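Before any comments, here is the structure.
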Amino acid sequence: MNSVTVSHAPYTITYHDDWEPVMSQLVEFYNEVASWLLRDETSPIPDKFFIQLKQPLRNKRVCVCGIDPYPKDGTGVPFESPNFTKKSIKEIASSISRLTGVIDYKGYNLNIIDGVIPWNYYLSCKLGETKSHAIYWDKISKLLLQHITKHVSVLYCLGKTDFSNIRAKLESPVTTIVGYHPAARDRQFEKDRSFEIINVLLELDNKAPINWAQGFIY
């Protein structure tokens, strides 16, 4: 692991070597906007903004991307809910349960699945207000997601409206699926078969499929 310093909380960002090419720009961009971001109480707390940068990228095949953290109790790990109360991760788990037949589980975490990096496009929000920090994170968000897409085969974005123009923001050619948000009305996410489709796309790219059942916590 490496680390760099920034002028505001969290003051130190610890990161895996695979993120090295974007770190100097990240530091520059963060120092420009941090004082604005940190006027608010945030979800997650600043010490957890960059926690996913500890993840390697060279072993990832799929990025599962949400728009921003939970407005309360964000952990810095996208979709993670230690007490398994958040609707998004419960819907994701339910979808994987139908796909895999696993039913006796107590939780689900995308971050423990081989080959998968869960990501949030914006790395924080004002406590209680989704997308409230979008304007501050925009340059950083684009920089980091572009870097991720240089490593993965499939980018799966959750939210048809939020990600309607995501392809225009990416420089690397990456297979992109824009699906329904897990909290979408009329149970649209339930009918969405993106997790299956991802594995078909990986096989077409001669990559190993994802074992989605690995995310279950018992």
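Placement of Cβ uses the backbone N, Cα and C atoms for every residue, glycine included.
Annotation comment: Swiss-Prot describes D68 as active site, proton acceptor. Annotation note: D68 (active site, proton acceptor) sits in a coil segment as assigned by DSSP. All chains included, 24 other C-beta atoms sit within 10 angstroms of the C-beta of D68 (active site, proton acceptor).
For the mutagenesis of G179 to R, Swiss-Prot gives this note: Defective DNA replication, reduced ability to interact with A20. The structure shown keeps the original residue. In sequence order, Y156, C157, L158, G159, K160, F189, D192, S194 are the residues of the chain that are 6 or more apart from G179 (mutagenesis position) and have a CB within less than 8 Å of its CB. For the recorded site, G179 (mutagenesis position), the DSSP three-state label reads strand.
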